[in-house]
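Worksheet: the structure to be examined is printed underneath.
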Amino acid sequence: MPVLNLNDPQAVERYEEFMRQSPYGQVTQDLGWAKVKNNWEPVDVYLEDDQGAIIAAMSMLLGDTPTDKKFAYASKGPVMDVTDVDLLDRLVDEAVKALDGRAYVLRFDPEVAYSDEFNTTLQDHGYVTRNRNVADAGMHATIQPRLNMVLDLTKFPDAKTTLDLYPSKTKSKIKRPFRDGVEVHSGNSATELDEFFKTYTTMAERHGITHRPIEYFQRMQAAFDADTMRIFVAEREGKLLSTGIALKYGRKIWYMYAGSMDGNTYYAPYAVQSEMIQWALDTNTDLYDLGGIESESTDDSLYVFKHVFVKDAPREYIGEIDKVLDPEVYAELVKD
């Protein structure tokens, strides 16, 4: 059974190389992600071709539930062309063997476009899909948002700077914080993390929402170097205003976390976005992912902000694909 032996350095290196070189690679499928989610149990499986080369892989994390069965989740996985459903079935079969009856479901949510045809094909292959059928519950009906604002930089082959991507009206918005004296620096040190965490917790308190502990982000720093993870910090006259965390992996840079201070931020979040996009341009990265939105509506503040930078329509993903392993527990725990 092709289950990755995490105690075999050569096997781990080969697996990681495949994950990082694959056009389907996702940072949440990297082995480092299990170090971030250190209260979950990692299980990693793969398929090889006749020459012994890895052709598909899935990194699962197993979490506890109120029952005696685990929840198995491959975030944004697997790493393969998921539209090849026969190959997907083979990989899922290996995953099910590796889970050995311990999980009630294997869930994965690849960044593949939704279509009625693909949705039906998955269901015909025995999978339960959660997408438009749960959309009325909003963006948090699924673990990952299904509607994402993604800037496709391959459409701008001659662009050298962020401003090259936009018409004059948008250029003016992006320039405004810099005209007002906002400056942005980036790195992956404890100093930048402390600055991020201050803005992150301030924003959470302002909106009355929970937030992750600093140890979570420290584990993220330990798992990913500055070529993969960068913290962007916007200041004006030495005063902290806004921050963001972005991760570069595979074909994209993903704007993952953000924070801002109370009061006048002089449009510093625009400056942070500008510099993150510049990082993508400087590294010839295909996509810049601003993450999820509630809806394509001016009533959604997330959409309004992200639409400044992404003029295309949101990408609608296929959503969650469940391989149900214990129907009774699944019916108890999964509510549509």
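Glycine is treated like the rest: Cβ placed from N, Cα and C.
According to Swiss-Prot, the substrate binding site annotation covers Lys37, Asn38, Asn39, Trp40, Tyr104, Arg212, Tyr216, Tyr257, on the basis of experimental evidence. Other Cβ atoms within 10 Å of the Cβ of Tyr104 (substrate binding site), summed over all protein chains shown, number 25.
In Swiss-Prot, the entry for mutagenesis Lys37 to Arg states: Reduces activity 200-fold. The structure shown retains the original residue. The secondary structure of Lys37 (mutagenesis position), as reduced to three states from DSSP, is coil rather than helix or strand. If you take the C-beta of Lys37 (mutagenesis position) and look for same-chain residues 6 or more apart in sequence within under 8 angstroms, you find Leu61.
Mutagenesis annotation in Swiss-Prot: Phe71 to Leu, described as Reduces activity 2-fold; the structure shown retains the original residue. Sequence-distant contacts of Phe71 (mutagenesis position), defined by Cβ-Cβ distance under 8 angstroms and a gap of at least six in the same chain, are Leu62, Gly63, Asp64, Thr65, Ala103, Tyr104, Val105, Arg107, Leu333.
Of all Cβ atoms in the protein chains displayed, 10 besides its own lie within 10 Å of the Cβ of His140 (mutagenesis position). For the mutagenesis of His140 to Ala, Swiss-Prot gives this note: Reduces activity 5-fold. The structure shown keeps the original residue.
Neighbours of Gln144 (mutagenesis position), defined as other CB atoms within 10 A of its CB across all chains, total 18. Record note (Swiss-Prot) on the mutagenesis of Gln144 to Glu: Reduces activity 9-fold.
According to DSSP, Phe196 (mutagenesis position) sits within a helical segment. Non-local contacts of Phe196 (mutagenesis position) by the CB criterion (under 8 A, 6+ apart in sequence, same chain) comprise Phe217, Ile231, Val233, Thr243, Gly244, Ile245, Tyr257, Gly259. Listed in Swiss-Prot as a mutagenesis experiment, Phe196 to Tyr is described as follows: Slightly reduces activity.
Its Cβ taken as reference, Tyr216 (mutagenesis position) is surrounded by 14 other Cβ atoms within 10 Å in the chains shown. Here the residue is the original one, while Swiss-Prot reports the published mutagenesis Tyr216 to Phe with the comment Reduces activity 25-fold.
Quoting Swiss-Prot on the mutagenesis of Phe305 to Ala: Reduces activity 17-fold. In the three-state DSSP reading, Phe305 (mutagenesis position) counts as helix.
Among the mutagenesis entries in Swiss-Prot is Phe305 to Leu, noted as: Reduces activity 6-fold. Take the CB of Phe305 (mutagenesis position) and look out to 10 A: across all protein chains shown you find 15 other CB atoms.
Record note (Swiss-Prot), mutagenesis Lys306 to Met: Reduces activity 200-fold. The unchanged residue is displayed. Taking the Cβ of Lys306 (mutagenesis position) as reference, residues of its chain lying under 8 Å away and at least six apart in sequence are, in sequence order, Met149, Leu290, Gly291, Ile293.
Listed in Swiss-Prot as a mutagenesis experiment, Glu316 to Gln is described as follows: Reduces activity 3-fold. When secondary structure is read from DSSP and collapsed to three states, Glu316 (mutagenesis position) falls in the strand class.
One mutagenesis experiment catalogued in Swiss-Prot, Gly319 to Ser, is accompanied by this note: Reduces activity 8-fold.
When Cβ atoms from all protein chains are considered, those within 10 Å of Gly319 (mutagenesis position) total 25, not counting its own. Annotation of the published mutagenesis Gly319 to Val in Swiss-Prot: Reduces activity 20-fold; the original residue is retained in the structure shown.
Listed in sequence order, Arg107, Phe108, Asp109, Thr129, Arg130, Asn131, Thr142, Ile143, Gln144 are the same-chain residues six or more apart from Glu320 (mutagenesis position) with CB atoms under 8 A from its CB. Experimental mutagenesis is annotated in Swiss-Prot for Glu320 to Gln, with the remark: Reduces activity 25-fold.
Counting in whole angstrom, Arg212 (substrate binding site) lies 24 from Gly319 (mutagenesis position) by their C-alpha atoms. For the pair Asn38 (substrate binding site) and Gly319 (mutagenesis position), the Cα-Cα distance reads 25 Å.
Each residue contributes its Cα atom, and for Tyr216 (mutagenesis position) and Asn39 (substrate binding site) these two points are 11 Å apart.
In this structure the C-alpha atoms belonging to Gly319 (mutagenesis position) and Phe305 (mutagenesis position) are separated by 23 Å. A gap of 22 Å separates the Cα atoms of Asn39 (substrate binding site) and His140 (mutagenesis position). If you measure from the Cα atom of Glu316 (mutagenesis position) to that of His140 (mutagenesis position), you get 14 Å. Remark: of the binding-site residues Asn38, Asn39, the most isolated position is Asn39 (fewest other Cβ atoms within 10 Å of its Cβ).
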